[in-house]
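One structure coming up, written as structure tokens, with questions to follow.
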Amino acid sequence: MVGLQPSEVPPTTVVKFLGAGTAACFADLLTFPLDTAKVRLQIQGENPGAQSVQYRGVLGTILTMVRTEGPRSPYSGLVAGLHRQMSFASIRIGLYDSVKQFYTPKGADHSSVAIRILAGCTTGAMAVTCAQPTDVVKVRFQAMIRLGTGGERKYRGTMDAYRTIAREEGVRGLWKGTWPNITRNAIVNCAEMVTYDIIKEKLLESHLFTDNFPCHFVSAFGAGFCATVVASPVDVVKTRYMNAPLGRYRSPLHCMLKMVAQEGPTAFYKGFVPSFLRLGAWNVMMFVTYEQLKRALMKVQVLRESPF
């Protein structure tokens, strides 16, 4: 590394792993209410006979939650969300380049689209397998409607939720919805990582941007839109299935068929606007932060290794 400027030193796998988890947590802190609104809109209409609060639009959903459940309600499940990102994003984003390099044939100048898709599917599936319990708990908290300040709470806290689910539903309950989630996140990861990778590469090759904030912003925004379009149907099924009580759905396929029968095919795009607002904003914040963190961490590493 002698003679190289910090910005020229390729980031190590450890730097990418830690940087991705940290950047994802920062993005979650800023966009979590949008994710909660998405979950509420996705499960609305699931039980037609139930008397429940009706949500209209993203802002309307958040305002209704604040009015009926208190100002902290849009951040319900945040702790589990941060648990999720530290394990989930670190793997699916932080290991993407390493897995892509592993799949790329030796001597190849660059990775093909097929290789990038394969890498995205691989890290997405790996991440879900490790982080699924955190996602189940996050969704349960986000979907839990607690009217008034004295409303009943099923879980006393995040750790209690892990224990309660394992006790009442078995350890398998913490991995409920793993298959639809693997499908969803393989799709999301491909759309996000591959789209970001390709857009950024083309912008740099065409000299429209240098490798800086505008380039990262445009690439991340495009990645967020593509991810929302292709992943929304699976995301709705995943949310419904993970949040459902025992016995409501026999399988993710049964959940999907019941949705179509009761609500029509448009149900697959319930919560699309908050999904896009959240994924678009999340991607911009995460990728921009991630790129800067990689540079900062490598600068620290180079300065520590440099004798002068």
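Glycine is no exception: its Cβ is also placed from the backbone N, Cα and C atoms.
Annotations per Swiss-Prot:
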| type | residues | note |
| --- | --- | --- |
| MUTAGEN | ARG84 to Gln | Changed proton transmembrane transport. Decreased inhibition by ATP and ADP. No effect on AMP-mediated inhibition |
| MUTAGEN | ARG184 to Thr | Changed proton transmembrane transport. Loss of inhibition by the purine nucleotides ATP, ADP and AMP |
| MUTAGEN | ARG278 to Leu | No effect on proton transmembrane transport. No effect on inhibition by ATP, ADP and AMP |
Under a three-state reading of DSSP, tell me whether ARG84 (mutagenesis position) is helix, strand or coil.
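Where ARG84 (mutagenesis position) sits, the three-state DSSP reduction gives helix.
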Could you state the CA-to-CA distance between ARG278 (mutagenesis position) and ARG84 (mutagenesis position) to the nearest Å?
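That separation, Cα to Cα, works out to 16 Å.
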In whole Å, note down how far the CA of ARG184 (mutagenesis position) lies from the CA of ARG84 (mutagenesis position).
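Per the Cα atoms, ARG84 (mutagenesis position) and ARG184 (mutagenesis position) stand 15 Å apart.
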Given a separation of at least six residues and a C-beta threshold under 8 Å, show me what packs close to ARG184 (mutagenesis position) in the same chain.
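The answer is ALA231, VAL234, ASP235, VAL237, LYS238.
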Taking 10 A as the limit, how many CB atoms besides its own sit near the CB of ARG84 (mutagenesis position)?
25
